[in-house]
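Remarks on the structure that follows.
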Amino acid sequence: MGIPMGKSMLVLLTFLAFASCCIAAYRPSETLCGGELVDTLQFVCGDRGFYFSRPASRVSRRSRGIVEECCFRSCDLALLETYCATPAKSERDVSTPPTVLPDNFPRYPVGKFFQYDTWKQSTQRLRRGLPALLRARRGHVLAKELEAFREAKRHRPLIALPTQDPAHGGAPPEMASNRK
């Protein structure tokens, strides 16, 4: 006396459904690329800012950047936090006096360290869909030429109309030259 085929198939399908749910729960984290990666890093790191590559002192093996790790491999919260910059000092921490910078010290971010405010405008531009060509100063002339080309292409007639009406006694010049 064996198990009926219908019941064994039902048991098999039930097992496969539970197995696929368990595999989906333990699968590696998702990958993050481009703007999603930047937005996630901004959310995770907050005001601390973040690096695209870890400083050499933290990593003993060949250094891979956050893009290579999160875009091409799986990415989780612990990995994202390793790319956050060192936390800013709290307002209560007055153990060391503030550092006085010389007047000729550059005021722009140096290296691969980015603050949230500098990325905020870039991500807003990306969300609006402005191409990089329009954001560059030297690209404005090229952008105007591209727009003029698109405008001319948009208003091009579908067919070329003859210059003379053939019904009223004259064929177009193209037709007259073909008959000779």
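Placed from the backbone N, Cα and C atoms, the Cβ positions cover glycine too.
Among the sequence features in Swiss-Prot, the mutagenesis site Arg48 to Glu is noted as follows: Does not affect integrin binding. Defective integrin binding and IGF2 signaling; when associated with E-58; E-61 and E-62. Arg48 (mutagenesis position): 14 other CB atoms within 10 A of its CB, across all protein chains.
Listed in Swiss-Prot is the mutagenesis experiment Arg58 to Glu, annotated as follows: Does not affect integrin binding. Defective integrin binding and IGF2 signaling; when associated with E-48; E-61 and E-62.
In Swiss-Prot, a published mutagenesis experiment is listed as Arg61 to Glu, annotated Does not affect integrin binding. Defective integrin binding and IGF2 signaling; when associated with E-48; E-58 and E-62.
Swiss-Prot documents Arg62 to Glu as a published mutagenesis change and attaches the note Does not affect integrin binding. Defective integrin binding and IGF2 signaling; when associated with E-48; E-58 and E-61.
One mutagenesis experiment named in Swiss-Prot is Arg64 to Glu, and its note says Slight but significant increase in integrin binding. A simple way to gauge crowding: the CB of Arg64 (mutagenesis position) has 14 other CB atoms within 10 angstroms, across all the protein chains here.
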Nearest-integer angstrom distance between the alpha carbons (Cα) of Arg64 (mutagenesis position) and Arg48 (mutagenesis position): 21
